[in-house]
Amino acid sequence: MALRADQVSLIGQVFESYLLQHHRDDILGILRQGDDEAHYPVLVDALTLFETNMEIGEYFNAFPSQVLPIFDGALRRAAMAVLQAATPSPELRMKPNLHARISGLPICPELTREHIPKTRDVGHFLSVTGTVIRTSLVKVLEFERSYICNKCKHVFVAKADFEQYYAFCRPSACLNEEGCNSTKFTCLSGTSSSPSSCRDYQEIKIQEQVQRLSVGSIPRCMVVVLEDDLVDSCKSGDDITVYGVVMQRWKPFHQDARCDLELVLKANYVKVNNEQLAGVTIDEEVRKEFEDFWEKHRNNPLAGRNEILASLCPQVFGLYLVKLAVAMVLAGGVQRIDATGTRIRGESHLLLVGDPGTGKSQFLKYAVKITPRSVLTAGIGSTSAGLTVTAVKDFGEWNLEAGALVLADGGLCCIDEFNSIKEHDRTSIHEAMEQQTISVAKAGLVCKLNTRTTILAATNPKGHYDPAESVSVNIALGSPLLSRFDLVLVLLDTKNEEWDRIISSFILQNKGCPSKSEKLWSMEKMKTYFCLIKRIQPKLSDESNLILVRYYQMQRQSDCRNAARTTIRLLESLIRLAEAHARLMFRDTVTLEDAVTVVSVMESSMQGGALLGAINALHTSFPENPMTQYRMQCELILERLELHDLLHKELQRLDRLQKETYCQLQPEETSFSTITGCLNKNTFESKQKSQSEPSDQQKINSYPQPSLPKSNCEGDKHPEALRNPTPGNNISTKRLSRLNKRSDDGSLGWFDRLEDRNTDAEETFWKTSPLPKTSPDNMALKTMSKSSCSEEGNSSVPRKEDGMRGSLRTVTLCAPLEQDKVSEISSKRTEERKCFSSEANIQDPTSASASVQESVITQRVSKSLQRLHTEKSHRFFTSTQNSEANALPSVLPVSGLLDLSSDTDSVVGDENNSASAAVKHAVISMRKRSKGQAEKEAKAVSSHEPEITDGESPPAAKLAKFSFRPRTKLDDSSEKKNAEFPLFPSENTVKPGEQPQGEQLQKDCCPPEKRKMTLTCLGRKGLEKQSIGSKGNEEQLSQALGKEMGGNALIHSDVTLDVVSPPPTEKRREGEEKLGGPSTVRVCSSTLENLSKFCFASRPDSKSEAPPTIKTDTNNKESHSPLLKVHVSNPNKRKSFALGNASKDSVVTRKSLFSIAELDDATLDFDWD
């Protein structure tokens, strides 16, 4: 059926008025163009046109092939009208080749298709979406010819028949209306066609989009015919939407030959969708939803990230590290062009290497589902042509057909069984992975195609994976190919009973009653989120730059580096992954957090290992507390990269975040006692959880392992902290960093507050502690018997402090935070102290000393004593209010104030146990003291003391800053024979769990040449590493101690000498002795007299010297710097000290690379006797 003349004129007039109303500017722009012979399109929105006149819409849907030429004619008339109405100008010239291009059809099944049209669609105008898989060469098409009748000389024009492949069918008789009826015609064009009767012509083949098909469906293809300006508008691999009329065509008929009809789409307009996200609409509402999600996780963004990771491939249990890596690869980096014009790829590539059954293919399948433009192929049977591009012969000519990588341009290409690709085919993807193009020279066709795709590959090792060999040997892939992967994760299916049990229960639970978690994101939401974050363009910050560059340099210098992997590509990989992680976290700046996370992931992959060594990615599960894990990664990585300033800033930021979270969770009116009780409870619970013993395969995180038996004293020395952070948070670490932050004003006021709060802290502890109330004696005994395991050389596993001691340390560190309550409780403090003093005096003196030494009540700094005796010796302070101090003899010199224990000086002795105090003073305490105490005491003795500077630097930096003033020198005014003192067995024990945050030094006054003496207290293991001496060394040590004493005639009763902890049996014996009472020894009065004769004498020739810089040697577990050696003749005998050789090359052992804890106090315990 054809349109009538009135209908044709109506359509023409309506369309012309529509163009003049809506597209006048477009037409003017076309008229200004210089090339008169080119073809120019005017894009018309179908919805707007149909709204203007519904009748036109009906005609258009019914007779598209007839209406489209009418539109073109109306467009030419409209252009002429615009030209005449416009101001005359030489620029404006009429263009004959104008085409109306219809787009924006209403989205309804009749007009919009995602599948290839069928026969019933013939003659309809449709939009079809698909992927270009083949493009033919551009040809010249002669679409009309002029003929002349030989008889009547009538000239007429014959059109090429589209349905017969543009063949010309001459009429059977002359078309002259006068009735010539001649059958003889001559073609006027002769051998050459005039340009006006020819046009450009190209055929392309589109294929249904794979991701829109059901599983098992083979995508179908369709030929699309492009003419005029549509030619070369797309290329192989493009996602396009074609608007056009479905038509059928056939070859010319031949006798006895079957007529094959072919459906083709005659295109009216082609829209390339590469930049658009297929199937995902992102509006403000969707964006707002994700912004609210991240606002909710503002104080703990890593928890939000882990929620997204848990939704990634939820059918696979655990594999936290792999999920993080896949998420970063899917997010992708930022593609950029440098100053020289070189394009640097933004897409990352990931290779999963693993034993069968480790879930590799599951990740590939899931990634294909949530990525808009993706191709999944198996390496088995894939040829280089199948992956890149192939030349095929069609209709007597060669064409290029796109392979998997080209089809995945701008998306994701997943290749399973990667090692099954033949060697010569595998090299064909080198260019596709790095330059992201494919250069082809096949069958006379030379071209270059884009392959801007992310490659996610999975492969099995050949045979069993051998950790001793390199990756390239295990999976038989060459170094050039391996170096192009940003991450290579190894999943080793090792025998792990705990892991197998968890996995089997997870699978069986899903089989029995499959349930959908409320918190997991749906696949649609994941797809939308990954499409949204690809629009973010993160910029690198200075901190992240510094970390990535430092890590790259360390990798290059590493002994175990893989030369094929640690090329400049490693640095580019780090940058891409950091940008990807910033995108994943919905940020437009790459922060230090992103850089640290990327370094930790890279360390866990086969490219890493410079910091942590190779790690198995299989047995990793989600951390209970992501911030704790991240904090530990920060300390580990930044310490190892020697970026202490960045570490300090980041820890401050984390503390601030944690404080904000805490304030939100708990009302501000919470009392100090409640906080203390809560902290104590946490610490006790963490004690009971005990240290977990991680398996070799555990990495960035793992399940909490079963507790170790209490009697087991052998620590796991493997560096596992990054892989297996303990679930319990190290509260004291946070408190100390917060304390450092609060104390950066340079004054010592905070120390006063700390001391004033100690009694209050202790009092609150007794009120709120979940432990039964025990006398100090029993407590000391219990602590010794319980904690034989806790202070071994196990510096690699984060240590859990003894329950009570840890909680008390927490209380102490929290104390300065509660400054507002000092005045209320200061009076209670004095009464409490008196009460404890009398309680201590009831027991016999040595028992009291045992109680002091092993007590775990709280930190008791006798500031009143300090003030009193400082005043008497140097008249620096005015007066004190503590009545107990007046009872002590006034002969106590300044040095007597110095060695105050930071942990357990709980019982203040008075004159009744002065004998015990004198003995203890004789053997000067080597306990750790907090930095605050050292500074307070330094102030007290003014210029006679070392100078300490307190800043905001991290502990290690503080350690390196303090210096000595060159004025003090200790001298012994008494005879040498009197300088020998016995060491009581009850006084040479160190508290097993006692390792506070650690870099505080014992800054006592001492001769400069002895100032470097350090004592490394590492429990029994520490003892084994020290040289074993004979019993005769005891007297030598005692003499040395006597010389060093230099005037410390009397120290109040809580100063003791702490040495390495004895074995548990010895501790038990000591505890019995303490309880026994009468079996202990008293000091004779002559010794006290000799002690009281020591005095100070300063030498002008003394030189100040700073302590040695402390370095970490992760491979060397020995303590190199102590000049004070411990000699053990028999493990059940008391320990004695001898001065070692000062010139010995030495390094103080710090925490292991994998330890969560700060620097261990014991290893940095400088003793200045």
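Glycine too: its Cβ is placed from the backbone N, Cα and C atoms.
As annotated by Swiss-Prot, domain 'MCM' applies to 302-507. The ATP binding site annotation in Swiss-Prot covers G354, D355, P356, G357, T358, G359, K360, S361, and the record cites sequence analysis as its basis. Listed in Swiss-Prot is the mutagenesis experiment K360 to A, annotated as follows: Loss of function; when associated with A-484. Quoting Swiss-Prot on the mutagenesis of R484 to A: Loss of function; when associated with A-360.
Annotation note: S361 (ATP binding site) sits in a helical segment as assigned by DSSP. Taking a C-beta cut-off of under 8 Å and a sequence gap of six or more, G354 (ATP binding site) has these contacts in its own chain: K360, A458, N460, P461, Y465, L489, V490, L491, L492, D493, L618. Listed in sequence order, the residues L352, A458, N460, L491, D493 complete the 8 Å Cβ shell around the ATP site centroid, once G354, D355, P356, G357, T358, G359, K360, S361 themselves are left out.
G359 (ATP binding site) and R484 (mutagenesis position) have their C-alpha atoms 23 Å apart, to the nearest angstrom. Listed binding-site residues: T358, S361; maximum Cβ neighbour count within 10 Å falls on T358. When averaged over the domain 'MCM' (302-507), pLDDT in the model lands at 85. Ranking the binding-site residues P356, G357, G359 by how many Cβ atoms sit within 10 Å of each one's Cβ puts G359 at the top. Using a 10 Å Cβ-Cβ cutoff, K360 (mutagenesis position) registers 26 neighbours. Around D355 (ATP binding site), the same-chain residues at least 6 positions away in sequence with a Cβ under 8 Å from its Cβ are N460, P461, H464, Y465, L491, L492, D493. Distance between Cα atoms for P356 (ATP binding site) and R484 (mutagenesis position): 24 Å, as a whole number. Counting every protein chain shown, 19 other Cβ atoms lie within 10 Å of the Cβ of R484 (mutagenesis position).
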